[in-house]
Amino acid sequence: MGGSTRDPGALEGAGILGQSPYERLSQRMLDISGDRGVLKDIIREGTGDTVTPDASVLVKYSGYLEHMDKPFDSNCFRKTPRLMKLGEDITLWGMELGLLSMRKGELARFLFKPAYAYGTLGCPPLIPPNATVLFEIELIDFLDSAESDKFCALSAEQQEQFPLQKVLKVAATEREFGNYLFRQNRFCDAKVRYKRALLLLHRRLATCEEQHLVEPAVLLVLLNLSFVYLKLDRPAMALRYGEQALLIDKRNAKALFRCGQACLLLTEYERARDFLVRAQKEQPCNHDINNELKKLSSHYRDYVDREREMCHRMFAPCGSRSSVGGN
């Protein structure tokens, strides 16, 4: 959240005598549970639609006990928070209800009564019995996975009955999941999502009129697969998907670059140079492409030097070789 917005001093400021800080705070909060068990105060408005049931959410949060300045629970120290699925990964009922009221980019403060948090027993020794807790939650993003999960569970014949726009939407969701997992360095999991997206797009037989909608979606997934296989140190597979991307767009700089990277790892230096020079022609000022060409040049020089040394040893005069059985 880029630093807590909670101000303990403000919560404990002047108010009705005998009321606790959380009681005073609750008076200006919105009841979203219907029984004042979950109260909400929006700190920063979000945009777009509210979170859908069964969505997977990317959030930053911090939980506080009353009269405590430091959070008892927080994920704000993580560079990339974990993607959490509603109904599975979130244990607090109050947090789940709160998230369903939020929009992308929103930052809000919630009060959860015991029935929506840790119950009458609490969670010793951290959470005392009957504790009302305050959570600050920032909704970074969310992905509606319910539609994708249901669609992927259908047979190929059932999927064929849906219009193309539905298939494109589900494939895009799978790709977005893959991108998120990729950013978390979970490359194997990302690969699975990308392959699901590609299978959906290939399974749907597009008409000639629809092809212009399908090909761009397929191209993006192929580029993702090529990149993720490079990260998995499987250059042959990276080259395979990169070349498939070039069948769709033979001048695509990313595809040419990925193929060049793969060939370099496979020590196919001539092919690597061909791909990278073509990529450079499309994007002359691309630093990654230019640096890869320098890297190729260095590797090739080392390769030539090793070959020259090996040939020198193979064809050196017999007299210049050390005698194995010498005195």
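Yeah, the Cβs are placed from backbone N, Cα and C, and that goes for glycine too.
Worth saying up front: this structure is predicted, and the values here are computed from it rather than measured.
These come from Swiss-Prot:
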DOMAIN    54-143  domain 'PPIase FKBP-type'
MUTAGEN   K254 to A  Abolishes interaction with HSP90
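In three-state terms derived from DSSP, K254 (mutagenesis position) belongs to a helical segment. Look at the domain 'PPIase FKBP-type' (54-143): DSSP puts its residues at 11 helix, 35 strand, 44 coil.
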